[in-house]
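Record features (Swiss-Prot):
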DOMAIN    3-154  domain 'N-acetyltransferase'
BINDING   Val85, Ala86, Val87, Arg93, Arg94, Gly95, Leu96, Leu97, Arg98, Ser121, Glu122  acetyl-CoA binding site
MUTAGEN   His119 to Ala  Decreases catalytic activity on AG substrates, leads to a change in the number of acetylated sites
MUTAGEN   Tyr126 to Ala  Abolishes catalytic activity on AG substrates. Abolishes catalytic activity on HupB
ACT_SITE  Tyr126  active site, proton donor
MUTAGEN   Trp197 to Ala  Abolishes catalytic activity on AG substrates
MUTAGEN   Cys204 to Ala  No effect on catalytic activity on AG substrates. Prevents artifactual CoA adduct formation during crystallization
MUTAGEN   Asp292 to Ala  Nearly abolishes catalytic activity on AG substrates
MUTAGEN   Tyr310 to Ala  Nearly abolishes catalytic activity on AG substrates
ACT_SITE  Phe402  active site, proton acceptor
Amino acid sequence: MTVTLCSPTEDDWPGMFLLAAASFTDFIGPESATAWRTLVPTDGAVVVRDGAGPGSEVVGMALYMDLRLTVPGEVVLPTAGLSFVAVAPTHRRRGLLRAMCAELHRRIADSGYPVAALHASEGGIYGRFGYGPATTLHELTVDRRFARFHADAPGGGLGGSSVRLVRPTEHRGEFEAIYERWRQQVPGGLLRPQVLWDELLAECKAAPGGDRESFALLHPDGYALYRVDRTDLKLARVSELRAVTADAHCALWRALIGLDSMERISIITHPQDPLPHLLTDTRLARTTWRQDGLWLRIMNVPAALEARGYAHEVGEFSTVLEVSDGGRFALKIGDGRARCTPTDAAAEIEMDRDVLGSLYLGAHRASTLAAANRLRTKDSQLLRRLDAAFASDVPVQTAFEF
């Protein structure tokens, strides 16, 4: 049989859905997957067929969606979001994944996307293709039975609560407006298209033999969606909490801690979530899980580095940056902006493309990556400046998986 890589036709999608069902334990089914297809640009998908002509088997697939990602400086970038990547178990170790990624990266570059992004099913796969983990998922579990808010925590007065308990499907417009405010100011924020709002709210309904009904807590500047765990009836899981002010964040947590029928509240958040410091006993907010979130590949180094903002406090400095398989660039940072141009000058900082992806949003420090020899420079002062320049004054978060 001849293995061929090409764009899928409509006849390929049933085979793609079969491969998805066999590959992804969380496959959402053909109906929902068809809705996600509306986010895929023309020529944004590839398949590998074993055989030629009608009836040939789909043994590999990958696609990208047209997304909008917020980066430091409240800048929103067109972003290619890779997803639906799978290789049949009958065709592993034949280079199919590499071939599909190479072809998609060519198309993404030709379309002018400065960055590509994905959520990795396994942590050891995508670094070789230039992707680096750029956000961190951090689960906190609070024993609410003993939780008390610090006297300094916002909203500690005797006035009425600014939070309402509501049904999610009845307040979509308010959720959308709050989320839109949130995603435009937070590095890692993603525009959520209408089809994904449809899916999110559909998932809030109870499923026979599956998840329980979700409820919502609504504040003028934030919301939280939560449901009781499927098997542990004393655990409430917060599936999404978005707050655009510290007051809203604390008010939502006061309401969650008020779920008296629960023993524990869990949330997948980010490492800089202030929740533990709202409590008199910080140990009650335990870290129960941690993993990489969004991964980034810098497709166009000058365009990406010139697009984001940088810390003003650093002052002006210049260096020469070499990115393996990406080029060598004169980088000048000053007044919160960067100028990046190709150069033949000797490199002062060296790193692989995946390392630049990890640095880009500001969640990971240059000095940490240098300590692991993933970033290399002989100038310690330059490293400190790079550290400070790439830091984000707004904590980096993960919007949603795709």
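Cβ coordinates are placed from backbone N, Cα and C, and glycine is handled just like the others.
In the three-state DSSP classification, Glu122 (acetyl-CoA binding site) falls within coil.
The Cβ of Arg98 has fewer other Cβ atoms within 10 Å than any other of the binding-site residues Arg94, Arg98. Cβ neighbours within 10 Å of Tyr310 (mutagenesis position), excluding its own Cβ and spanning all shown chains: 22.
The acetyl-CoA-binding residues named in the record, Val85, Ala86, Val87, Arg93, Arg94, Gly95, Leu96, Leu97, Arg98, Ser121, Glu122, extend over a maximum Cα to Cα distance of 19 Å. Taking Cα separation as the measure, the residue listed as 'active site, proton acceptor' is nearest to His119 of the recorded positions Val87, His119, Cys204, Tyr310. A simple way to gauge crowding: the CB of Glu122 (acetyl-CoA binding site) has 6 other CB atoms within 10 angstroms, across all the protein chains here. Neighbours of Asp292 (mutagenesis position), defined as other CB atoms within 10 A of its CB across all chains, total 18. A gap of 10 Å separates the Cα atoms of Arg98 (acetyl-CoA binding site) and Tyr126 (mutagenesis position).
Long-range C-beta contacts of His119 (mutagenesis position), restricted to its own chain and to partners at least six residues apart, with a cutoff below 8 Å, comprise Ser83, Gly293, Leu294, Trp295, Glu401, Phe402. Arg94 (acetyl-CoA binding site) and Tyr310 (mutagenesis position) are 42 Å apart (CA-CA, integer value). Each residue contributes its Cα atom, and for Asp292 (mutagenesis position) and Arg94 (acetyl-CoA binding site) these two points are 27 Å apart. In the three-state DSSP classification, Cys204 (mutagenesis position) falls within coil.
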